[in-house]
Amino acid sequence: MAAAANSGSSLPLFDCPTWAGKPPPGLHLDVVKGDKLIEKLIIDEKKYYLFGRNPDLCDFTIDHQSCSRVHAALVYHKHLKRVFLIDLNSTHGTFLGHIRLEPHKPQQIPIDSTVSFGASTRAYTLREKPQTLPSAVKGDEKMGGEDDELKGLLGLPEEETELDNLTEFNTAHNKRISTLTIEEGNLDIQRPKRKRKNSRVTFSEDDEIINPEDVDPSVGRFRNMVQTAVVPVKKKRVEGPGSLGLEESGSRRMQNFAFSGGLYGGLPPTHSEAGSQPHGIHGTALIGGLPMPYPNLAPDVDLTPVVPSAVNMNPAPNPAVYNPEAVNEPKKKKYAKEAWPGKKPTPSLLI
């Protein structure tokens, strides 16, 4: 085991001893500044870990001016099952509690002991993996309260300090897993190169008309507000050689309509009327496209005298059956029957 000096142009190196081995899972360091826990450093992956200011050579960087580039090494002894701390000839020294370690001499670090590097105020406490309680309660032991009983059943520690310690450990463990996953993924995945967008400016020779109503007078200014609706029209009847148009068939029907002759319906028209307007058959004339009847100026007179019918001034009385009960009864009013179209005749209820 040897360590190069931190001074000079040569790079500091650390030779791993033969007795170094992999530590048990869950071994970690609590980084505390004052009374506040800053983070947890998991140290169960490698045989040794380097501490110092140089982030390229050290596993854990100490950001303090009093620390050397490669300050110290933390090594796990595979036979003794203990952790040893080695000072790599640092300028301001490595401390176990308040005792400064000798350079290049391994010093055993007990569990729950605290170490510090240089003049840094951060203290590093060695911890094992937090122990969880069994899920079942042994014997007749009873928990004090409902919360403590629930924590015991879930396998969580009863005290708040132990619970916070377990939470911080799990957080640090998850961060390490996510970091390792990202680093391994970056080795296999090649990031595609970004294509630069064409930043050149081009001009189009074609003129683009935005408002056509300003150029074309046939385009209305409010064309966007106009709505067009198409209403289908019934097809007109096709006029064939054997069929008549609507207007002609209508006039034919009006001509064939039987008009009453009136007082002078049978006389022919005079010469002035015949020359001024056309007339049709049956004593009708076409006025405004419609047939109108002519008045009969000389109707036929019936010369046979009309004999009036004889009127009987003394009608014979109609015999009726005498009913003595009807005489004593009071007279009843008789109302007229109501009649309307479609009413069926019903027998009268009045006597």
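Numbering starts at 1 and runs along the chain as displayed.
Positions of Cβ are set from backbone N, Cα and C atoms, glycine also.
Just so you know, the substitutions we noted aren't modelled in this structure.
Here the structure is a predicted model, which means the values were calculated and not measured.
The average pLDDT for the domain 'FHA' (49-101) in the predicted structure is 92. Summarising the annotation, Swiss-Prot assigns domain 'FHA' to 49-101 and lists sequence analysis as the type of evidence.
Among the mutagenesis results in Swiss-Prot, S199 to A or D has the note: No change in subcellular location, no effect on interaction with EED or repressor activity; when associated with A-204 or D-204. The residue drawn here is the original one.
Taking Cβ-Cβ distances under 8 Å and a sequence gap of 6 or more within the same chain, V201 (mutagenesis position) has no neighbours at all. DSSP gives V201 (mutagenesis position) a coil state; it is part of no helix or strand. Under mutagenesis, Swiss-Prot gives V201 to A with this note: Reduces PP-1 binding, no effect on subcellular location or repressor activity and prevents retargeting of PPP1CA and PPP1CC to nuclear speckles; when associated with A-203.
Within the same chain, no residue at least six positions away from F203 (mutagenesis position) has a Cβ under 8 Å of its Cβ. What Swiss-Prot notes for the published mutagenesis of F203 to A is this: Reduces PP-1 binding, no effect on subcellular location or repressor activity and prevents retargeting of PPP1CA and PPP1CC to nuclear speckles; when associated with A-201.
S204 to A or D appears in Swiss-Prot as a published mutagenesis result, with the remark: No change in subcellular location, no effect on interaction with EED or repressor activity; when associated with A-199 or D-199.
Y264 to D appears in Swiss-Prot as a mutagenesis experiment; the accompanying note says: Abolishes in vitro phosphorylation of isoform gamma by Lyn.
Under the heading of mutagenesis, Swiss-Prot lists Y335 to D and annotates it as follows: Decreases the ability of isoform Gamma to bind and inhibit PP-1.
According to Swiss-Prot, the mutagenesis experiment T346 to D carries the following note: No effect on the ability of isoform Gamma to inhibit PP-1.
The mutagenesis experiment S348 to D is recorded by Swiss-Prot, whose note states: No effect on the ability of isoform Gamma to inhibit PP-1.
For the domain 'FHA' (49-101), residue counts in helix, strand and coil come to 0 helix, 23 strand, 30 coil, using DSSP.
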